[in-house]
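Asker: Okay, so Swiss-Prot annotates it like this:
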type	residues	note
VARIANT	Ile173 to Thr	In strain: L2/434/Bu
VARIANT	Met245 to Ile	In strain: L2/434/Bu
VARIANT	Met254 to Val	In strain: L2/434/Bu
Amino acid sequence: MATLRQVFSISELRQKIFFTFSLLALCRIGVFIPVPGINGDRAVAYFNQLLGSSQNLFQLADIFSGGAFAQMTVIALGVVPYISASIIVQLLVVFMPTLQREMRESPDQGKRKLGRMTRLFTLVLACVQSLLFAKFALRMNLVVPGIVLPAMLSLKLFGVPWVFYLTTVVVMITGTLLLMWVGEQISDKGIGNGISLIITLGILASFPSVLGSIFNKLNLGSQDPSEFGIVSLLILCAVFVFVLMATVLIIEGMRKIPVQHARRIIGRREVVGGGSYLPLKVNYAGVIPVIFASSLLMFPATIGQFLSSESSWLKRIATMLSPGSVAYSIFYVLLIIFFTYFWTATQFRPEQIASEMKKNGAFIPGIRQGKPTQTYLEYTMNRVTLLGAVFLAVVAILPSILGRILRVDANVSYFLGGTAMLIVVGVILDTMKQIDAFLLVRRYDGVLKKDRPKGRP
């Protein structure tokens, strides 16, 4: 409580938190605004019938969008195009030496260029996905007439309802760009990572429906092991606690590398070198691999699902990449491991750490300074990252498997374990760290101001 009072007693931090919550509230408003020409109630009824209790791609997309996907609202695409664009840009940096050189020579200018590239790719991907979404809506309208209002279908060009296509594409692109802008504003002027907070908000919005699914399915008096009874509920709660604890362990765990400091002469005094440690995080990438892997699998599977009626091989791809399938689980695990290594390789700088240690007279016992220290850090980080990546993949995939065994609804297994819980817990921990860091800086700033002699600026 003391920390909470301290948080809200600082005007700047209070403004940042208020700014963040205000923009997140703006995102939630978009969930209830349907695309012009779409009957949201009929769309939700169709999706509920389509999804049922089985694990389905659309179920995952709906959870990530906070219910906007099933209602066919203006932000139905969510931030998936932005995340996919970020993956493409990060891969381009790895495979294009010119971008790498620009990032080294002028980091600020390089970041601005990558930001522009990410926005451009986001626009292109949002355009493609919104076109597919419009096509899928028309296909749904054939099954359940009235999902698309007749007025939107009256104007046609070469048999194509161009007004509906144009309206859907423009509105959904605008919704995606709005979410992208909100995410960037939160990251720059608020607290936490904006895009991650938007995803977390969407996941948390499904919590009431998850509780409803559990209570509707729960049969306390049943002795049939195939039904969801008290034993299944206890197992589900145990899985939830395990995922919660494992997520915290993965994100907070670290390998401490002992570091010694050489004796130094400061003025006329000889300062005796002391000992400290260099923390290497078990999972340096946090929940970024989970978000990237989920979004990357969702993109081709969405295309396959939207166009499955027109091609048998696309239908097979959509079925193969449906959440809960063996192929989906294998690809998901491999992508999590890949993105864990990929993100660590792009963010962890062993050569810079080794250089700073040599400059400050610090060394790892038994390891020479310079290149040997860099090699040792790379080797150690690779081993630690392997452990973290495998652990992260197991935690992400295990609850979905147990969910199928316990015969619970897909939204329950998604929320109480695996992907959703990893993202929610990881983002909350990251946001809390940012708040703690802000409080620490203000505390030191306050001490410096207090100890500053009068008359000095």
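Placement of Cβ uses the backbone N, Cα and C atoms for every residue, glycine included.
Just so you know, the substitutions we noted aren't modelled in this structure.
Give me the lay of the land around each of these features.
Answerer: Sequence-distant contacts of Ile173 (variant position), defined as residues of its own chain at least six apart whose C-beta falls under 8 angstroms from its C-beta, comprise Leu123, Ala126, Cys127, Ser130.
Under 8 Å, Cβ to Cβ, and six or more positions away along its own chain, Met245 (variant position) finds no residue.
Within 10 Å of the Cβ of Met254 (variant position) there are 16 other Cβ atoms, across all protein chains.
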Asker: Reduce the DSSP letter at Met245 (variant position) to three states and note it down.
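Answerer: Note: Met245 (variant position) is helical by DSSP.
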